[in-house]
Amino acid sequence: MPSLQLLQLTERGRGLVASRRKSILLAAGIVAAGGTAVYLKSRVASRRPDSSRLCNGQSDDDETLEKLTATDQNAKITTKKKKGGGLKSLQVLTAILLSQMGKMGARDLLALVATVVFRTALSNRLAKVQGFLFRAAFLRRAPLFLRLISENIMLCFMLSTLHSTSKYITGALSLRFRKILTKIIHSHYFENMVYYKISHVDGRITHPEQRIASDVPRFSSELSDLILDDLTAVTDGILYAWRLCSYASPKYIFWILAYVLGAGTAIRNFSPSFGKLMSKEQQLEGEYRQLHSRLRTHSESIAFYGGETREESHIQQKFKNLVSHMSHVLHDHWWFGMIQDFLLKYLGATVAVILIIEPFFSGHLRPDDSTLGRAEMLSNIRYHTSVIISLFQALGTLSISSRRLNRLSGYADRIHELMAVSRELSGDDKSSFQRNRSRNYLSEANYVEFSDVKVVTPTGNVLVEDLTLRVEQGSNLLITGPNGSGKSSLFRVLGGLWPLVSGHIVKPGVGSDLNKEIFYVPQRPYMAVGTLRDQLIYPLTSGQESELLTEIGMVELLKNVDLEYLLDRYQPEKEVNWGDELSLGEQQRLGMARLFYHKPKFAILDECTSAVTTDMEERFAAKVRAMGTSCITISHRPALVAFHDVVLSLDGEGGWSVHYKRDDSALLTDAEIDSVKSSDTDRQNDAMVVQRAFAAARKESATNSKAQSYQTQLIARSPVVDKSVVLPRFPQPQTSQRALPSRVAAMLNVLIPTIFDKQGAQLLAVACLVVSRTLISDRIASLNGTTVKYVLEQDKAAFVRLIGLSVLQSGASSIIAPSLRHLTQRLALGWRIRLTQHLLRNYLRNNAFYKVFHMSGNSIDADQRLTRDLEKLTADLSGLLTGMVKPSVDILWFTWRMKLLTGQRGVAILYTYMLLGLGFLRRVAPDFGDLAGEEQQLEGKFRFMHERLNTHAESIAFFGGGAREKAMVDKKFRALLDHSLMLLRKKWLYGILDDFVTKQLPNNVTWGLSLLYALEHKGDRALVSTQGELAHALRYLASVVSQSFMAFGDILELHKKFLELSGGINRIFELDEFLDASQSGVTSENQTSRLDSQDLLSFSEVDIITPAQKLMASKLSCEIVSGKSLLVTGPNGSGKTSVFRVLRDIWPTVCGRLTKPSLDIKELGSGNGMFFVPQRPYTCLGTLRDQIIYPLSKEEAEKRAAKLYTSGESSTEAGSILDSHLKTILENVRLVYLLERDVGGWDATTNWEDILSLGEQQRLGMARLFFHRPKFGVLDECTNATSVDVEEQLYRVARDMGVTFITSSQRPALIPFHSLELRLIDGEGNWELRSIEQTTE
C-alpha cells in the first residue's frame, strides 16, 4: 500500500483529492463553524433582551465608554450585573482593547497569528516525519532513519523557538492589555476627584485599588492566554480537518463535531457560575488586603492603643471568610473537573481511538499482507493518530472556552464596573457645570459667595440650611462651631468634593473644584512621596511651575515656617515618605509653606495649624494677611479672632449666624449671642458655648484685663550635651542575611505537617494518586501497543474488547486527575493558612507590625508579602511538589520498564542525558529568583501608591493633586511594565533552550532507542505474529521512553521553577526573620524598665534616641505621682511624641531606668494602669460601641462592666449596663447625637474615619480614655481639633475620674490642669522640668 504521506503523489491519491475538493472545503467550513459555535454558544445563551448595544471596537476608548453608559447612565452597575449578567462586560473590554491596541498591538497580534500558523504547519510536518521514523525503525533502515532524525531534530528546535516566541508574544500582549486598561481607568479615576468620590461619596465600589492592581493584570493575563489557546485550536482544526479529508472520509469530522458539541452541551448544563465565584473571591481578597494596608497606615496609633489583639481578630475573620469561599470554589472545580475530564479528555480519547483505528479495519487504509505494507500502515497510524488527536484537542479547547470565558467575566464585570462608574462620576462634574452655568449656578468672580446653599452629607444628613454669605477679596472669614457641625463639609461643597444640592455659589476660577485662585490647606496634612522641593510646590510638578523655585526661595519659604533645618537633614534630590519622617506639627508647617509659595487670592485654612504653638499660628495668620491673601479659616482657637473681620457660626443642626467685627467694640456681647437662635438641642447648646468662648476671648484681647494666671519654677534641667560622646546604640532588630538553603529549611519546618493531621493525609493521598496515575499511564502505553498489534493482525474482536477496557481506564483517569489537581490546590490553600498564621503570630505581637514599617532600615512591604506574595508562593510550591513527586515516581517505574526492554544501555543513555541537560540549563539560566522578587516588589509599590491615594483622598482632592498623584502612580506603573518586559525577554531566550532540552530533544533519543531495539529484535520477520510483537514493543517502548524523558524533562524544568520560587521565598522569609528578631529582642530591650509601680511613673537618666540615632532628650529624669499631672511642651519635632513612644515600649529604653504602671489593657477599668490616646486619631472597624471600648471586644467590655458596676447579672443585663455606661460617656464628650444619627444605634457599622470629623474622632479617643479609666492617661495632642471649651470639659471629666495626665499640647488653656511642665528645648537633647503654680490676682 502506498504511503499515506505520499498519497497525493500517486494516481490514486490525485484521483481521491480531485474527487473530494468540495468535501474538503465543506469539512473545513464545518470545523470552523462548529468551533465558532462552541466558542460563542455561552455568549448567545447569556444575552438578554434588554442588553444595551455593544461597541464595534473601532472607536476610541472615550466613545466606547460613552456608548456603554449612555443607555443607562444612572442605573447602578450592580443592578445591571444581576439583570444582564453574561459576558457583556467581557465583550465591552475586548472591544476597547481592540480599538486601543495601536500599531504595535496589532503587530503583536499578527505576529502571534503567524507564529501559531507556522507552529501548526511545523507540527504537521513533524507528525509526518515521525511516521516515517516509525516505518524506518520497523524496517531497520538505518541510513534513512539517520536522515529523518536529522530533519526531526531541526524541526524540534524550530518548534521550541516558536513555542517560546508564542509565550513571549502572549506575555507582551498581556502587558499591553494591562497598560491599556490601566491607562483608561487612570484617565477617569484621577479626573475631577473621582478617586475621592468613588469611595467617599458614591459608595458603589469598594477597594478600587484591588481592581486596578489585581483584577486588571489577572484579566489581561488570562485573556491573552485564551487568545493563544483558541488561535491554536482554530488553526489546528482547519489544517487537520483538511488533512483528514485529503485521505479519509469527511464523516470522521462530523463524528468528532457531534461528540464535542454533545459533550460540551452536557458540561455547560453542569457548570457552576465560575464568573460569580471568581468575582466574589477577588472581593474577599480585596477586603483582606485592605485590612493589612489599614494596619500599615495606622500602625503607630494601633501600637499606642495596644490594639494588636483586636486588629488580629478582624484580620483573622476576613482571612477565614476568604479561605471558606476558596474551599467552596475548589470543591466546585473538583466535581466539575471530573465530569469535564471524563467527557472531553478521557472518554474522548477512547472515541478518538475508535476513529483512528476504524479506517484501518474496514477502510481503504487497511494494510496488505506484505511486510512493506504493514510498515506503511504503522507510518499511517502514527500520522493519522496525530491528526485525530489534534482535532479532538482543538475542538475540545474551543468547547471549554466557555468555562474560561465565564471565569474571565468575573474579572471583566469588576473592571467594567470601575470604568463605568469612574466615567460617570468624572462626567458628572462636566455635565453639571455646563448644564448649570447657564442658570448662573457656578460662576467666576473675585469673591466667594454662598446664596441659599444647603450642605448635605452623602448619607443624607443636613448640616447647613440656606446659607447666604459673601466674602470679598481682602476680607477674612472665621468659621466656628462644634465638631461635626459642617465646617469642613461646607468646603467640600465649595471644592466640588460633594455635590451642591441647592443654592448658588460664586467663586474665582472655572469649574466646580478648587483651583489656583483658591488654595486649601487641609485638616489632615498630606505629604506626597518625593523630594523636599516637591512638597513645597505640590500639587505642581517641576514642568508646571510658572516661576521656578530656586534654592534661595526654598530657604526663605522654610525659614518662614521654622523648618530650614530640613535642608541639612535631607539631601535635595532624595525621595522621602515625608508622612513617616515628620511630626504632625512639622507637616502642618510644611503645608503653610506651600501656601506661601502659591500665593492664592483666597486661602482656606481648615484647622491646619492645630498642632503648632499659638504664637506660631498667629505669626502665620499675619504673614498670610500681609501677603494679600484673604483667609477663610476654620479654627477652635479664639486668638485668631483678631485676624478676621467676619465670623460664621454653625450649630450642627442646620442653623447658622454671621457676625461682623466692628473696630470700636468687641465682637459680640453675651446678649447678642443668646439672641442669635434659641437653643433647643444639645448640638445648638454646644454652638452657643463655642460662640461665648470666642466672644470672651475677644473681650480679653481687647481690654487685656487679665494677667497670666500661672508661673513656673525650674526644678531640673538636662546636663550639657557633649556631642563628641558616642550615643548608645538604638537596639533595632538585628537580622543576618541567611542563605537560601537555610530559608528553605525554615519554610519546610513550617509547612511539613505530621502524618496524623489533615494536611499530612492530603500529602499521603497525593502520593497515592501519583502512583495510581503512573500505573494507569503504563496501562495506557501498553494498550496503545496492543491496539497497534491487533490492527496489524486485523483482530477486530480483540480490539472491541480493548475498547471496553479503555472506557474503564477513562473512568479511573477522570477521577484521579481532577482529584490530584484538587488536592494540589488544597495543599496550596493549607500552606497559605499555615504560613499566614505563622507570620501573623509574630507580626501582631509586641508591636512587631510597627517595627516592620518604622524600624526595619530597608523597606519591607509586609502588607504585600502577607497577601499577594504569600498566595503566589504557596501556589507555586504546591505545583512544585507535584512537579517533583510525579516525575520521580514516573522515573522509578518507567526506568524499570525501560530496563526490561532495552537493558542497562538504554537506562545509561537516559541518565546521562538527564545529567548533561541539567548541567547545561544551570549554566545558561538567568537569576530568575532576584528578577521575580523585584517584580513582586514593584507590584507592591504600585499597589501601595493606590492604597495611599485612597487613604489620603480628601486631602489630595482639596489640593487638586489628582494630576500630581497620577504622575507618581504612572511612574511606578511604567517601572513595573519595563521590568516585566525585560523579564519576558529573558524568559524567551531561556525558554527556547529549556523547551528544546526538556521536551523536544528527548523525542529524538526515544527514536534512537527504538531503532536500537528493532535492530536487536529476534525472530522471523516474515511472520505476522513476530511483526505484531515488534510493532507492539516499538509502540510500547516509545511510550515508556517518552514517559521517562517527560519525567526527566519535568525534573530539569524544576530548576527554573525553583529559581523563580526563590524570589518569593526570600521575600517571605526576610519578613519572617525580621519578625523573629523583633520578638527575640523584646526582653533584652526592656531590661532597664520596671513595671512594678501603680502609683508612680518616673524617668531616671533615660536617653530618648530615635531609630536614626538622633538624641531628642539627654538623661531625662522626672517623676510623676498620682494626682500631679505633667505637661510636655516644646517646638514641633523636639521629641514630645518620642518620649511617649519610649513610655509605651514602642521604642526601647536605650539607657537609664523607667518605672511605670502596667500596660496590660485588661488591668484597666478600676483606676489602675496606663492608657494612651495618640496624636493621630484611629477609628477601628466595627460598631459605634466598638469605637469606645477599643481595643476590647464586646464580650470583654461586658465582663468588665459587669465586674465593676454589678454582680452576677446575666449577659443580657451586662450588655444593657455597658450600653448605659457608654451613653454617659458619649454625653461627657458631647457625641450622644451619634446614637440618633443612624438607625442602628450602638450597632451601627460604617466607615467612621470618613463619617466623623477630626474633632469628633478626637473626642471618641477621649471617650475611650473615660471608658478604660486608667490611673495615668497619656494624651499626645489628642484634643487640638476640638474647641477650647470642649477641651477643658474633657480634661475636667478625666480629672474628676482620678486620671493623672501626661499631656503633649501647644494650648495654654490646658496649663491649669497640670502641676509639672517638661519643656523640650530644641530637639537636640536639652530639656527643662518646671513646676506649675497657679496664681490669683
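We number each residue from 1, going along the chain as drawn.
Each residue, glycine too, has its Cβ placed from N, Cα and C.
For 117-395, the entry in Swiss-Prot reads domain 'ABC transmembrane type-1 1'.
What Swiss-Prot records for 448-695 is domain 'ABC transporter 1', and it gives sequence analysis as the kind of evidence.
Sequence annotations record features per position, and here Swiss-Prot assigns domain 'ABC transmembrane type-1 2' to 751-1049 based on sequence analysis.
Around the Cβ of Ser810 (mutagenesis position), a 10 Å sphere holds 22 further Cβ atoms from the protein chains shown. According to Swiss-Prot, the mutagenesis experiment Ser810 to Asn carries this note: In ped3-4; Normal germination, but impaired seedling, roots and leaves growth.
Swiss-Prot lists Arg1035 to Trp among its mutagenesis entries, and the accompanying note reads: In ped3-2; Normal germination, but impaired seedling, roots and leaves growth. A simple way to gauge crowding: the CB of Arg1035 (mutagenesis position) has 24 other CB atoms within 10 angstroms, across all the protein chains here.
Residues annotated as domain 'ABC transporter 2' in Swiss-Prot: 1091-1337.
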Recorded stretch, among 117-395, 751-1049, 1091-1337, maximising Cβ pairs under 8 Å relative to the domain 'ABC transporter 1' (448-695): 1091-1337
Taken over the domain 'ABC transporter 2' (1091-1337), the model's mean pLDDT: 86
Between Arg1035 (mutagenesis position) and Ser810 (mutagenesis position), the C-alpha gap once rounded to whole angstrom: 20
